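Q: The following feature annotations were taken from Swiss-Prot:
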MUTAGEN   Lys91 to Ala  No effect on DNA binding. Affects its function in DNA repair
MUTAGEN   Gly148 to Glu  In atwhy1.2; reduces binding activity to single-stranded DNA
MUTAGEN   Pro183 to Ser  In atwhy1.1; reduces binding activity to single-stranded DNA
Amino acid sequence: MSQLLSTPLMAVNSNPRFLSSSSVLVTGGFAVKRHGFALKPTTKTVKLFSVKSRQTDYFEKQRFGDSSSSPSPAEGLPARFYVGHSIYKGKAALTVDPRAPEFVALDSGAFKLSKDGFLLLQFAPSAGVRQYDWSKKQVFSLSVTEIGTLVSLGPRESCEFFHDPFKGKSDEGKVRKVLKVEPLPDGSGHFFNLSVQNKLVNVDESIYIPITRAEFAVLISAFNFVLPYLIGWHAFANSIKPEETSRVNNASPNYGGDYEWNR
């Protein structure tokens, strides 16, 4: 039975198999640290009177989360969040989901990046008014380099990405995916057009969705923000401890001879 939903189903342990030469597929979420702020009490006593409606309570819970109903993460494990941004139009819907990079543990106890993260684009055709058939969705994975192409795209520029999931294998050429991003004729935004030709299951489909200038700006802003996380640089930055760096440098004064400015 077809899934007629306004939003896609998001599996926690998704493992899509759409590998290509220009994109890497991994799974996982992002760990988020929470920071609190302490307010210092004052010596003055001030009486405050306020009126708060039930509607305000509702929106506050929707915005910040209701701690009484939200599940708590397992003890000792960081909270994991799975997010996505969706754009709905008359004939199709587009959802963009970030996928975290992968690391491997070294014998020294450190971790090394093994696979870059990526952005998973899911296109679903319309199945009625404000309904989309996500069982017939087509997916396209954007590598970090392809993301860089998009964020540097000018208002009148276009780009095209080609993927062959079976490149280098016996079924090479039987599945072709082409994503085109081109400006709208009136300059009001861009359109995303995903064409999929799959000779293995006799599929030849094209899904088109227009993106307004404002919607495109939101996507580009999100892409710029998440890009350092997709290449794992946030993990390196979070691991830097000034006291340890100072101790290593003092113990080895000649350390850093390979740096260009020390030559």
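Each Cβ is built from the backbone N, Cα and C atoms, and glycine gets one as well.
Mind mapping these onto the model and telling me what they sit next to?
A: A simple way to gauge crowding: the CB of Lys91 (mutagenesis position) has 11 other CB atoms within 10 angstroms, across all the protein chains here.
According to DSSP, Gly148 (mutagenesis position) is assigned to a helical segment.
Neighbours of Pro183 (mutagenesis position), defined as other CB atoms within 10 A of its CB across all chains, total 18.
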Q: I'm trying to understand the geometry here, so how far is the Cα atom of Pro183 (mutagenesis position) from the Cα atom of Gly148 (mutagenesis position), in Å to the nearest whole number?
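A: Gly148 (mutagenesis position) has its Cα 17 Å from the Cα of Pro183 (mutagenesis position).
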Q: Roughly how many Å lie between the Cα atoms of Gly148 (mutagenesis position) and Lys91 (mutagenesis position), rounded to a whole value?
A: 28
